[in-house]
Amino acid sequence: MAAQVTLEDALSNVDLLEELPLPDQQPCIEPPPSSLLYQPNFNTNFEDRNAFVTGIARYIEQATVHSSMNEMLEEGQEYAVMLYTWRSCSRAIPQVKCNEQPNRVEIYEKTVEVLEPEVTKLMNFMYFQRNAIERFCGEVRRLCHAERRKDFVSEAYLITLGKFINMFAVLDELKNMKCSVKNDHSAYKRAAQFLRKMADPQSIQESQNLSMFLANHNKITQSLQQQLEVISGYEELLADIVNLCVDYYENRMYLTPSEKHMLLKVMGFGLYLMDGSVSNIYKLDAKKRINLSKIDKYFKQLQVVPLFGDMQIELARYIKTSAHYEENKSRWTCTSSGSSPQYNICEQMIQIREDHMRFISELARYSNSEVVTGSGRQEAQKTDAEYRKLFDLALQGLQLLSQWSAHVMEVYSWKLVHPTDKYSNKDCPDSAEEYERATRYNYTSEEKFALVEVIAMIKGLQVLMGRMESVFNHAIRHTVYAALQDFSQVTLREPLRQAIKKKKNVIQSVLQAIRKTVCDWETGHEPFNDPALRGEKDPKSGFDIKVPRRAVGPSSTQLYMVRTMLESLIADKSGSKKTLRSSLEGPTILDIEKFHRESFFYTHLINFSETLQQCCDLSQLWFREFFLELTMGRRIQFPIEMSMPWILTDHILETKEASMMEYVLYSLDLYNDSAHYALTRFNKQFLYDEIEAEVNLCFDQFVYKLADQIFAYYKVMAGSLLLDKRLRSECKNQGATIHLPPSNRYETLLKQRHVQLLGRSIDLNRLITQRVSAAMYKSLELAIGRFESEDLTSIVELDGLLEINRMTHKLLSRYLTLDGFDAMFREANHNVSAPYGRITLHVFWELNYDFLPNYCYNGSTNRFVRTVLPFSQEFQRDKQPNAQPQYLHGSKALNLAYSSIYGSYRNFVGPPHFQVICRLLGYQGIAVVMEELLKVVKSLLQGTILQYVKTLMEVMPKICRLPRHEYGSPGILEFFHHQLKDIVEYAELKTVCFQNLREVGNAILFCLLIEQSLSLEEVCDLLHAAPFQNILPRVHVKEGERLDAKMKRLESKYAPLHLVPLIERLGTPQQIAIAREGDLLTKERLCCGLSMFEVILTRIRSFLDDPIWRGPLPSNGVMHVDECVEFHRLWSAMQFVYCIPVGTHEFTVEQCFGDGLHWAGCMIIVLLGQQRRFAVLDFCYHLLKVQKHDGKDEIIKNVPLKKMVERIRKFQILNDEIITILDKYLKSGDGEGTPVEHVRCFQPPIHQSLASS
């Protein structure tokens, strides 16, 4: 029975589940991260050779030689790395200026201390190349011995010798290139001689030898050639090596790019070594020993190959520098100048895309069944053919990857050898450095895109193949095992039978050695009763051999032994006069050749993950030690603008090419390759540190540019979506097209949550979110800043900018976790903790300093326009902040379009502006502004206006009766003109006094119009909220139908939308309270008919507390009739003044002050309750009545009567309208029902003649 698990343990186990990483749905647009799994290395370097006692002894001995040569090659690689990554130490050490310098001993001691370990390495390098040359020449001498010349030499052996030739070529070029090595040695030698470090003659001699070795160019090549030329027949062996390389290259018997380039270098350097004083390659060609025309063709196709790091070699150089080139110059085409089509990557792209598409489609079929559906777990159910298909697929994939990687490196190599100049590229400045001309200015836009695309294909396919690694590994081991066992147990059975039968002992021993080396018998041993072993035929019933199936590959030694022994059977050379090949039958030879060719790739495929990585390695695109050496210490490192990974990344960002945007992370991955290579192959921490420093800088730049682009893209998108469609079509008709932004693929990049770079996992989404949030905030800041630097009319543009930002926020929020737009807006508006924000403050500021004193209201258009004659000083505003288009409407074209739209709102303040003010200020902001406006009105009414009223009351006539009709209108006009002479001639009346009244009137009108706009907003709210509050419209009822039944049906239909019961059922107490309050507020806001304007008028009435407004109590106890002591008589006098028509070049009171002046006067009259007296006793109205009756027109004291009466008529209509509106608002609060008339009884009036009696 299972052990009991306690509840506590069970809960802790469940908690642990949270720590399990769950794969997210992030789109894969980056290469695979560095594997944390081990890459097993099954290459034993023939350490297990002695175990194969059944093998042919000679090949076991050869394996021993191979083993030591491989070790030497590894050591050579280490010296190549040492030379390539050598940075000058002597430049960093302070130099001794003169012999009298006091601290020179100390400097020399430090120099020796620092440089001694480095010079020791150089000394070891000199010894190594001596030993290597001796070893190589020893092998050549052994193989060229007269007795051994007919012997068979295996391909593996020849290729190893070829690798030696390649090593010598690389080491010599590196030694030639590195001046810093010689300089460091010289500095050390100087210091050591001064300190007498090298006393014994031997060390002096060795030091001298090292100096000569380092100073002499091509020293290694010369030594090698000298020692080879004394060996008789050395050119025959070299010809074999070169021919093998030609054969391998022709039949594509290579897998990694480095193997391909090595074959070419061995051909070139091999020919150079063969063409000397002893031998002549052209004679060998004539004897058909080598094929120079074929080599020439390959060298023409691929003129430049990578040598080491960023060092390249032109293959034709080996030919040009050979001994007999001059007299045979005409035979070579590769030495002529001119580019090979191989380097035109743009033309190659069609083929590469086709290959990529074809292979990806094929791979996807297997990938979907193996990885996605998980059927790959049932390994045992697959047939040999299915495994073979997977095996072929793996090989084909590796070959494609290798081909593309080689292609990229070859184009890069060609460009490094052929830098551009100002004639080839007009963008290239004269002052450009060598490396800059080779990288930054050396690629066209198309070439950069082609490189990016190929790199993306390489890295993308690497991901897909990496995912199937386990599937491929199993299939490869299974297929290799099956092929090896079928071949050894079944295919070789017939030739073995023939050899035994015909007593061909050598072939028999080789075949049996092969079978003993690799056969894995079903029963554990070779069947004893096999007729073939006796040279007999199989029985008629057949002899069944069951070959087992396992997923186990052969060891590296096993594979080498089998291939070498098979090769010996079909080789053209063998120790005796007659070759073994001639003793074999035709089909057998074909079988052996086929297996030998196929098994060439087994070693690579068995080490699948390592080979995959080598085929995709583009690390050399970053290394630049050769070009740094050329700067002679002027440069410690090159800037990122010259670095290939950044050049490609930046090109995508700068061009904003949509089809390339998803590839941007692949070009950044080149840094991963280089860093991995610096640590694992070069073993140099300082190179890794330099790569890391560049990555830090580049990634910052990348995020900065990408975030800016993304923000700008979505801002343009928002601006385009919100742009008036009619304007767009109108512009199109006029021939100016406002383009919609082309679609781009930022979504995939925005979904990247864990980008792998130098072993770090980076949340790209979060980094972009931070930058976009900052840009969003800056946009809002800028919109408000622009508003603060302009007048009140620009509030419509502010609203438009905020809407575009809101839309941008909405579009971006699909992919980024941004703060809420309202929270961002409040922060930009400085309205988080403060009760009112920047917009509210600026609205009031503008109202106070510009709107009230400088705008004229026109009741007909319901708009304010700027006055023609300003009375206040011009208002100074802040300078408008500068801004890039993406922080405004998105682009220059959109900025122009929107500017033209908002331009039509610039010359007035009207309903559109008030609606925006209501939306942006909200209840709180409006309350603040109105409170402040009331303070302004109070200060005016109790300040300057009161002073003018007092002053003007003093110059008013004490009594001014309304003359009788008999006097006629001209007489009455003359009478009033005379009576009001002091008022008419009062200088400040038409300026300061009217200006102050206009300010009060504008303030009143602002409050009224704001309330009207607010009502519209509230009605809109109410209608939007109605379906959620169970407020349903009455339905149409036909005759005979009942209304309540229909309404019930409607209510039940909309019940799920009714919010309050829903929240009462499902919500928390806090949510229920909020829902109820919201419901109540929405319902009651308009229903109870609250009026803000009435409250404002009531407040203003309280400001009119001075007795001068109402005058003393009437002597008759009822009202003043003829006395001029109440405000309405003063206003009548003012009205008389502004009704007088003006001259031709003068401004009317309407132009200067607008309707605000009349609103102020009428409001004061209404608030004082004098409106009816004003209507009855006004001077102008009296004149209008009389003139209407008699219809006269005269010019009295320069005043045309008819024109004046015309003006009076207009103002009477305006006054009546204003007074009616004010009356309506003031009476809105009176009790409902019939109005109560207040009646007072007075004594009937007595005529004056009777009164005295």
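Each residue, glycine too, has its Cβ placed from N, Cα and C.
Keep in mind that this structure shows the original residues, not the substituted ones.
While the structure shown retains the original residue, Swiss-Prot records the mutagenesis experiment C179 to R with this note: Reduced interaction with RAC1. Looking at Swiss-Prot, the entry for mutagenesis of R190 to D says: Reduced interaction with RAC1. Among the mutagenesis results in Swiss-Prot, E434 to K has the note: Reduced interaction with RAC1; when associated with A-626. The residue drawn here is the original one. Swiss-Prot lists F626 to A among its mutagenesis entries, and the accompanying note reads: Reduced interaction with RAC1; when associated with K-434. According to Swiss-Prot, the experimentally introduced change M632 to D is described as follows: Reduced interaction with RAC1. In Swiss-Prot, the entry for mutagenesis L697 to D states: Constitutive induction of the formation of actin filaments; when associated with D-704. The structure shown retains the original residue. Listed in Swiss-Prot as a mutagenesis experiment, Y704 to D is described as follows: Constitutive induction of the formation of actin filaments; when associated with D-697. According to Swiss-Prot, the experimentally introduced change L841 to A is described as follows: Constitutive induction of the formation of actin filaments; when associated with 844-A-A-845.
Across the structure, M632 (mutagenesis position) and L841 (mutagenesis position) are spaced 64 Å apart at their Cα atoms.
A separation of roughly 11 Å, to the nearest angstrom, links the Cα atoms of L697 (mutagenesis position) and Y704 (mutagenesis position). The candidate set comprises the mutagenesis positions C179, M632, L697, L841. Of these, L841 has the most other Cβ atoms within 10 Å.
If you measure from the Cα atom of F626 (mutagenesis position) to that of Y704 (mutagenesis position), you get 32 Å. Comparing L841 (mutagenesis position) with E434 (mutagenesis position), their Cα atoms are 60 Å apart once rounded. DSSP classifies M632 (mutagenesis position) as coil under the three-state reduction. Cβ neighbour count for E434 (mutagenesis position): 12 (other Cβ atoms within 10 Å of its Cβ, all protein chains included). The CA atom of C179 (mutagenesis position) is located 17 Å away from the CA atom of E434 (mutagenesis position). Put simply, Y704 (mutagenesis position) is 29 Å from E434 (mutagenesis position) when counted between their Cα atoms.
Y704 (mutagenesis position) is surrounded by 14 other CB atoms, counting those within 10 A of its CB over all protein chains shown. If you draw a 10 Å sphere around the CB of R190 (mutagenesis position), it holds 16 other CB atoms from the protein chains shown.
Taken residue by residue with DSSP, F626 (mutagenesis position) is part of a helix. The distance from the Cα of Y704 (mutagenesis position) to the Cα of R190 (mutagenesis position) comes to 51 Å.
Of all the Cβ atoms in the protein chains shown, 20 others lie within 10 Å of the Cβ of F626 (mutagenesis position).
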